[in-house]
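Asker: Provided herewith is a single structure, encoded as structure tokens, for subsequent inquiry.
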Amino acid sequence: MPHDPSFTPTQLAARAAYLLRGNDLGTMTTAAPLLYPHMWSWDAAFVAIGLAPLSVERAVVELDTLLSAQWRNGMIPHIVFANGVDGYFPGPARWATATLADNAPRNRLTSGITQPPVHAIAVQRILEHARTRGRSTRAVAEAFLDRRWGDLMRWHRWLAECRDRNERGRITLYHGWESGMDNSPRWDSAYANVVPGKLPEYQRADNVIITDPSQRPSDGEYDRYLWLLEEMKAVRYDDERLPSVMSFQVEDVFFSAIFSVACQVLAEIGEDYKRPHADVKDLYLWAERFRAGVVETTDQRTGAARDFDVLAEKWLVTETAAQFAPLLCGGLPHDRERALLKLLEGPRFCGHPDLKYGLIPSTSPVSRDFRPREYWRGPVWPVLTWLFSWCFARRGWAERARLLRQEGLRQASDGSFAEYYEPFTGEPLGSMQQSWTAAAVLDWLG
């Protein structure tokens, strides 16, 4: 029999815990040791989920560090820069938020954009683990909730009020990086309308670390990414002025579904821990508004969700994992939801005959936009597998959740904890020793 190189669950959990300790800077965990040597917002939430079974206290520190960098307007920035650490571009000097943005924190260097709001899920997982521990651990988790409830509410209120000004139930993004799915085909047509002016010179860091160009965005794409920063800097990151200057403005259906779920989760926490009634009421209202906003985007026949280009005033139809946003938050009529599940489990996605594992590729293998090695244009992301599995379990789809967890662990059993994986061969790609991949494994293994 051929030798099976995979690790047992016990070995895998030990390696994942060791990885998180290795990436720990003391009060923050780097997203990855080389490519991402700082704290990323949604990475930090997933890291806290992975830390919770190991140490509720350390998981609380992770979220405390992130929230200490929250902007005065309520935004949680997508990067909190580690002090004295270089090696990532664009760094704090390029963002210049400390000198330009009135709302930026004075004690931390951050980026000037945001990322998906998965943090309430992390808070819930921390509280769930704390309930199984001793009194002192429960006290740590509950003290965190007391200390940070107002900050979590400001975060959700900023998204609901500043990024959904017309109350359509969909979050507007001003940069593809805000979606977390940086170079997804979802944004191709919106980026095509971004025409860079004269950019200050720059030297990328990502393609020095990941030398295979098929795994990373092109230089032309990077020019557009950086031009959007210049547009933001020109108005000093002012929420009121961004809509009048940004050449990238899209309503992100996947971000909006996550926000709906997060509002629902935070409302339930608020009820359980007797937070102000007005806060809980707002959270339930936002959960419903964004659930309805997601459903409004869906195809009448298949249930597939679409993004919306605000400037071009058109729907963005692409075959990516974001199509399945309504499966996260619910709200679809029964027949449409059944059709969407059939699409997910059929040959265009998880049921494609050539997939190494029955997992959700970031872009459909039958799409003309599919590139099996390139970032969000095809590879399978363990963190996305975790998110769908967790949401499916929450919705009562125990068998679907179990299958995703089972296949996710099979994929991760090589022990590389890669950022993403080639969908046909299972080859680990992108950054190795990725913290949120280790975190997903730790949560799955309990």
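Just so you know, glycine gets a Cβ as well, placed from its N, Cα and C.
Feature annotation from Swiss-Prot assigns active site, proton donor to Asp182. Swiss-Prot lists Glu419 with the feature active site, proton acceptor, giving a curator's inference as the kind of evidence. Taken from Swiss-Prot, the feature substrate binding site covers Tyr36, Trp40, Ser41, Trp42, Asp43, Tyr88, Gln115, Gly180, Arg216, Tyr375, Trp376, Gln434. In Swiss-Prot, a mutagenesis experiment is listed as Asp43 to Ala, annotated with the note Loss of catalytic activity. One mutagenesis experiment named in Swiss-Prot is Asp182 to Ala, and its note says Loss of catalytic activity. As a published mutagenesis entry, Glu419 to Ala appears in Swiss-Prot alongside the note: Loss of catalytic activity.
Mind mapping these onto the model and telling me what they sit next to?
Answerer: Neighbours of Asp182 (mutagenesis position), defined as other CB atoms within 10 A of its CB across all chains, total 16. A coil conformation is recorded for Asp182 (mutagenesis position) in the three-state DSSP classification, outside any helix or strand.
Counting only same-chain residues six or more apart in sequence, the Cβ atoms lying under 8 angstroms from the Cβ of Glu419 (mutagenesis position) belong to Ala32, Leu35, Trp381, Leu429, Gly430, Ser431, Met432, Gln434, Thr437.
DSSP assigns Tyr36 (substrate binding site) to coil, not to a helix or a strand. Counting only same-chain residues at least 6 apart in sequence, those with a Cβ under 8 Å from the Cβ of Tyr36 (substrate binding site) are Thr30, Asp43, Tyr88, Ser431, Gln434.
Glu419 (mutagenesis position) falls outside any helix or strand according to DSSP and counts as coil.
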Asker: Restricting to the same chain and to sequence separations of six or more, state which residues have a Cβ under 8 Å from that of Trp376 (substrate binding site).
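Answerer: Met181, Asp182, Asn183, Ser184, Thr320, Ser362, Thr363 - these are the non-local Cβ neighbours of Trp376 (substrate binding site), listed in sequence order.
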Asker: Highest CB neighbour count within 10 A among the binding-site residues Ser41, Gln115?
Answerer: Ser41
